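Notes follow once the structure below has been shown.
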Amino acid sequence: MSHFKNYQISHDILRALEGLGYTEPTKVQQSVIPAALERKDLVVKSQTGSGKTASFGIPLCELANWDENKPQALILTPTRELAVQVKEDITNIGRFKRIKATAVFGKSSFDKQKAELKQKSHIVVGTPGRVLDHIEKGTLPLDRLSYLVIDEADEMLNMGFIEQVEAIIKHLPTERTTMLFSATLPQDIEKLSRQYMQNPEHIEVKAAGLTTRNIEHAVIQVREENKFSLLKDVLMTENPDSCIIFCRTKEHVNQLTDELDDLGYPCDKIHGGMIQEDRFDVMNEFKRGEYRYLVATDVAARGIDIENISLVINYDLPLEKESYVHRTGRTGRAGNKGKAISFVTAFEKRFLADIEEYIGFEIQKIEAPSQEEVARKKPEFLAKLNDRPESKKDKSEELNKDIMKLYFNGGKKKKIRAVDFVGTIAKIDGVSADDIGIITIMDNASYVEILNGKGPHVLKVMKNTTVKGKQLKVNKANK
């Protein structure tokens, strides 16, 4: 049996993987991790939900030099949600090595990101537009950059970001390792790899066609005006613990969410017209299981790693065949079984034919639930509707439960460095350097993570201990 211990990975990274519940590597991880550790250029064709973030995150954290303050790796993602997700994953994987990851994306304070990039940032994750902005303004130093990851490259192409990606690449050092990940490999992506990569190794992790065998696919034919009635019947008979309902437009999402809410269904929505903070809040609440139904546009179809979504409903069939793969890929993740049901009108039949040709099989046509079936399932559905959904455990919860972040009211302007905190805190009785996590030094403040449940002890001692001869105020950090 393959195990992460078989790779050239340090104890700090292995310890974090164990805390995250990673036991054996997925297929893509088995192929990518050894090659990435050898600093090979890679073109990886792999489905969503295959564990690919960890496949590049683990080697990047392993290869990063903690003592180097400037960014050593840049990860480009098509969406803000994915940038935040990848940053969190990198932070968790590199927790005990004190790897600092920074996320930069649009519709968020440029100055705040600029200030964060001035601190030690080993790995930067961002969307192409904002990354290019930082590069052109000189706020993202590139002279120590050794690794570039282009994630969800086909989605970059669909969203019109490839020119920005190329502009970014032209600013980067030519001596670097480049890894490109994509669910599909259109011609333009192949061209990008030929132009900017050095003899890349091609890795393809085959599933049963373009969509995993863990997903049961079905189609129900329906008139547009009968869709909502059908949705109610399907939700009642399927009675999922966790479900995403996809619509084509934000207007449709808003309308459908209001209608479900009026019926008392525990639901929320996510689409591109919402402000960033609201989108993040909605996704986090859905991850935690605070409601069962998420109504969404394609903005939620990529990059959000939520296990145990049992049902995806295409209320509106996607007009682009790639979107079908990415939407339905939200279920059947991490080895779990899932189901994808698509509502198809007469107008949408031609798009269904394109999808079936693309995924390589005919999707099973099923009848709408009968009224007898709906009546039979109704009591069970209503009983679950009145129960609060069971809160889901975030995979990083176990890893982070013994971590306390401390705030100190001094930083660069007081000539304080990360090593000063390490030297001072490691001298406390019962505390070692292994108990110190990520350290962030700002102009007038510093944040230090204390690991292994030793935060309260360190907080108490540091109230009366100087750092580099300076007595700093210390409190448990709010963020």
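Heads up, residue numbers simply count up from 1 along the chain you see.
Placed from the backbone N, Cα and C atoms, the Cβ positions cover glycine too.
The ATP binding site annotation in Swiss-Prot covers Ser46, Gln47, Thr48, Gly49, Ser50, Gly51, Lys52, Thr53.
The feature domain 'Helicase ATP-binding' is assigned by Swiss-Prot to 33-203.
Residues or ranges marked as domain 'Helicase C-terminal' by Swiss-Prot on the basis of sequence analysis: 214-374.
Quoted from Swiss-Prot, the note on mutagenesis experiment Lys52 to Gln is: Still adopts a closed conformation upon binding of ATP and RNA, but lacks ATPase and RNA unwinding activities. Every protein chain shown contributes to the tally, and the Cβ of Lys52 (mutagenesis position) ends up with 24 other Cβ atoms within 10 Å. Annotation note: Lys52 (mutagenesis position) sits in a helical segment as assigned by DSSP.
Secondary structure from DSSP puts Ser182 (mutagenesis position) in a beta strand. Quoted from Swiss-Prot, the note attached to the mutagenesis of Ser182 to Ala states: Slows down the catalytic cycle, but does not affect formation of a closed conformer and global conformation; when associated with A-184.
What Swiss-Prot notes for the published mutagenesis of Thr184 to Ala is this: Slows down the catalytic cycle, but does not affect formation of a closed conformer and global conformation; when associated with A-182.
While the structure shown retains the original residue, Swiss-Prot records the mutagenesis experiment Gly303 to Ala with this note: Prevents a complete closure of the inter-domain cleft, affecting ATP binding, ATP hydrolysis and RNA unwinding.
Here Ser46 (ATP binding site) comes close to Val28, Lys52, Ser55, Phe181, Ser182, Ala183, Ile203, Glu204, Val205: these same-chain residues lie at least six apart in sequence, with C-beta atoms under 8 angstroms from its C-beta.
Per-residue pLDDT, averaged along the domain 'Helicase ATP-binding' (33-203), amounts to 94 for this model.
Its own atom aside, the Cβ of Thr53 (ATP binding site) has 24 Cβ atoms within 10 angstroms in the protein chains shown. The two recorded residues, Thr53 (ATP binding site) and Thr184 (mutagenesis position), show a Cα separation of 16 Å. Comparing Thr184 (mutagenesis position) with Gly51 (ATP binding site), their Cα atoms are 16 Å apart once rounded.
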